[in-house]
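Note sheet for the following structure.
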Amino acid sequence: MLYFIFCQNLSSSSSMSNSILFLSLFLFLPFVVDSLYFNFTSFRQGDPGDIFYHGDATPDEDGTVNFNNAEQTSQVGWITYSKKVPIWSHKTGKASDFSTSFSFKIDARNLSADGHGICFFLAPMGAQLPAYSVGGFLNLFTRKNNYSSSFPLVHVEFDTFNNPGWDPNDVGSHVGINNNSLVSSNYTSWNASSHSQDICHAKISYDSVTKNLSVTWAYELTATSDPKESSSLSYIIDLAKVLPSDVMFGFIAAAGTNTEEHRLLSWELSSSLDSDKADSRIGLVIGISASGFVFLTFMVITTVVVWSRKQRKKKERDIENMISINKDLEREAGPRKFSYKDLVSATNRFSSHRKLGEGGFGAVYEGNLKEINTMVAVKKLSGDSRQGKNEFLNEVKIISKLRHRNLVQLIGWCNEKNEFLLIYELVPNGSLNSHLFGKRPNLLSWDIRYKIGLGLASALLYLHEEWDQCVLHRDIKASNIMLDSEFNVKLGDFGLARLMNHELGSHTTGLAGTFGYMAPEYVMKGSASKESDIYSFGIVLLEIVTGRKSLERTQEDNSDTESDDEKSLVEKVWELYGKQELITSCVDDKLGEDFDKKEAECLLVLGLWCAHPDKNSRPSIKQGIQVMNFESPLPDLPLKRPVAMYYISTTTSSSSPSVNSNGVSVTFSGIEYGR
C-alpha cells in the first residue's frame with residue numbers, strides 16, 4: 001500500500017560491482033543528500049501512521065480519502081504526510097526537484113452552485129492551520145489577515161466556486177497556483193461541473209534550475225472540449241526564498257453552504273536534492289590521491305573488459321536461443337517454416353503498398369507465397385515490440401494445435417536474422433473493426449451481424465470447453481475478429497493467449513489486453529479467467545448492435561451537463577436498459593429499421609449479462625449460445641448497473657517500483673489482416 005525509499009540500496013550481484021559501487025560511494029559521500037519516494041495506492045484505517053487525518057477527512061472503506069460528508073455543508077478536511085520533506089539545502093542554498101502525482105474525484109452535486117474544491121499545499125512542518133475556516137478560505141486563511149496566510153504557504157488549487165473577493169473575475173471555476181495568498185499568482189479556466197464524478201489524474205512538478213512550478217491534469221472519461229479550458233499551468237517561483245528548508249506536504253478540501261464531495265484515490269511523490277556538482281568535482285579531483293586515481297583507472301579498464309565478455313556471451317546466447325526456438329517450432333505439427341528470403345519476395349520487400357495495418361507489435365503485410373500459390377498475411381514483429389520472443393513462440397505453439405472453422409489459420413513462421421514473422425491465411429474482408437468503425441463503403445447487414453456474433457461465440461466455446469485444455473484468449477476485440485469472403489468469423493492474434501486446465505478458475509498472468517474490453521477484476525488484479533474473456537465477448541456484442549466503440553471520449557453540443565458520449569458503452573446501454581429503451585435508442589442508426597428486434601434485444605441483453613461487473617454473475621459461453629439460439633430465456637438483469645468492489649493487496653517495498661517480464665502490456669488499437 002505504501003512504497004517508501006531512501007537511497008541506501010547498495011547490494012550487487014558480483015564482487016566487482018560491489019567494489020565499483022563502494023568506490024563511488026567513497027568518492028561522493030560528502031555530497032549525498034536526502035532522497036525520498038513514496039506511493040500510496042489506497043488509504044485504509046489501521047495503515048502505518050504515514051498519513052495524518054485532520055478535520056472531517058477520513059479513510060473510507062473503498063480505499064479513498066473522503067474529505068467531507070456529501071450530505072452536510074460547511075465541512076473541511078485535510079491530510080498531511082507525517083514526515084518532513086526537504087525542499088532546499090541549508091548547506092548549498094539550492095532547492096530540490098520534486099514531482100508528485102495524485103488522482104482525485106469531485107462530486108459536484110449542486111451543479112448551479114458548487115462547493116470550494118481541493119488543493120495541494122506546502123507549508124512549514126507543524127504549521128497550525130486556522131480552526132475551521134471553511135468555504136472559500138479552504139482552512140488555510142482567515143479574513144483578518146487580508147487573505148494572506150499567517151505562515152509561509154504555497155498551494156495549487158482546483159477551485160470549484162468563484163469567490164468575488166479574491167478569485168479571478170474573468171473565469172469561473174479555475175486551477176490556480178497561489179503564493180501565500182488566496183489570490184492566485186497564475187490561473188487558468190477549469191470547468192468543474194463538466195468533470196463531476198470523473199477521476200482526474202494530476203501531476204505537480206518543480207524544476208529547481210528554472211524555478212518552474214508546473215501542473216498538468218487529465219480525466220479518464222471526460223475530455224476537455226471548451227477551448228478556453230486548459231490542462232496545464234505553470235508559475236516561476238523560487239521555493240528556497242518562500243518556504244523553510246523542511247516542509248510538510250498535504251491536501252485540503254472544503255465545502256461551504258453547498259454540498260460537494262472530494263475524494264483522494266492515490267498519491268505518489270519523489271523528491272531529491274541536487275549536489276553542488278561543479279565546485280564539488282574540482283575539490284574532488286584535487287583531493288584524490290595518485291593511488292586512488294590508479295585504482296579507479298584499473299577498475300574502469302576491468303569493467304570494460306568484463307562488459308565486452310558479457311556482450312560476446314550475450315550474442316552467443318541469442319544465437320543459441322534462436323536455434324532453440326527453431327527446434328521447438330519445428331517439432332510442432334501443422335505450420336511450416338519459411339525462409340526470410342521467401343517472405344521478402346512475397347511482400348515485395350515489405351513494401352508500404354502491401355501494408356495492411358500496424359500496431360504495437362509491428363506491422364502486417366499482404367503477400368503472395370508463390371511456393372504454395374497462396375495469398376497470405378505476414379505479421380512482422382518489430383525489434384522493440386511488446387510481443388517479443390516469448391509471445392512469438394507462445395502464439396505459434398498454441399494456434400498451431402487449434403483447428404476450428406472460426407479461428408484464423410496459421411500457415412507458417414520464420415525466425416531468421418533476429419526477425420520474428422508469422423504467416424496467416426489472408427482473410428479478404430478484413431476486421432470487424434474496419435466494418436463497424438472504419439471507412440468501408442458497404443454496411444454490415446443485420447443478418448451478417450448476428451452471424452458474426454454466433455461465429456465468435458462458436459470460437460470461444462471451442463477455446464473454453466471443447467479443446468484438450470482451456471485457452472484464455474485475453475485480447476478479444478473487434479480488430480482481432482477477421483471476416484472471410486462470406487463474412488464468417490476468424491478469430492486471430494493469440495500472442496497474449498494462455499493455456500490452463502479446465503478445472504482451474506483463473507490464471508494470474510499480469511495485465512495484458514486492450515482498454516475498453518478488459519474485465520474490471522482483470523484490470524484490478526491481473527487474474528485472467530474464462531469470465532474475463534466472456535466480458536470481452538459481451539463488449540463486442542454491444543459494438544455489433546450499436547455500431548459504437550467500447551470507449552468514446554467525445555462530447556456533444558458543448559453543454560455543461562454530462563453527455564452520453566462521455567460514458568463507456570456498457571454504462572450507456574445499461575442505462576437505456578433501465579429505461580426500457582434498448583431497441584429505440586441502442587441499435588446502429590445506419591441500419592434504420594432493417595433489423596430483427598428480437599435478435600437485437602437478445603444480443604444487447606446478452607452483452608450486458610456478459611459484461612456484468614461481478615464475474616460470478618456472468619454466463620458461460622454455453623449459456624450464451626443457448627440464449628442466442630433462443631433455447632434459453634433472456635436473464636432478468638438489474639435496472640441499474642451494479643458496482644463491484646475489489647480489494648487490492650499491496651506490499652511495502654524498499655526499492656523503486658519496477659515492471660518485470662510479466663508486467664503491463666496494453667494496447668489501444670488493433671490490426672486488420674486483409675482488405
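We number each residue from 1, going along the chain as drawn.
Placed from the backbone N, Cα and C atoms, the Cβ positions cover glycine too.
The active site, proton acceptor annotation in Swiss-Prot covers D475, and the record cites sequence analysis as its basis. Using a 10 Å radius centred on the Cβ of D475 (mutagenesis position) and all shown protein chains, the other Cβ atoms total 25. According to its DSSP assignment, D475 (mutagenesis position) is coil.
Residues annotated as ATP binding site in Swiss-Prot, with sequence analysis given as evidence: L356, G357, E358, G359, G360, F361, G362, A363, V364, K379.
Annotation comment: Swiss-Prot describes 350-631 as domain 'Protein kinase'.
Mutagenesis annotation in Swiss-Prot: D475 to N, described as In LecRK-IX.2-RN; loss of kinase activity and impaired ability to mediate resistance to Phytophthora; the structure shown retains the original residue.
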How many Å separate the Cα atoms of D475 (mutagenesis position) and E358 (ATP binding site)?
16
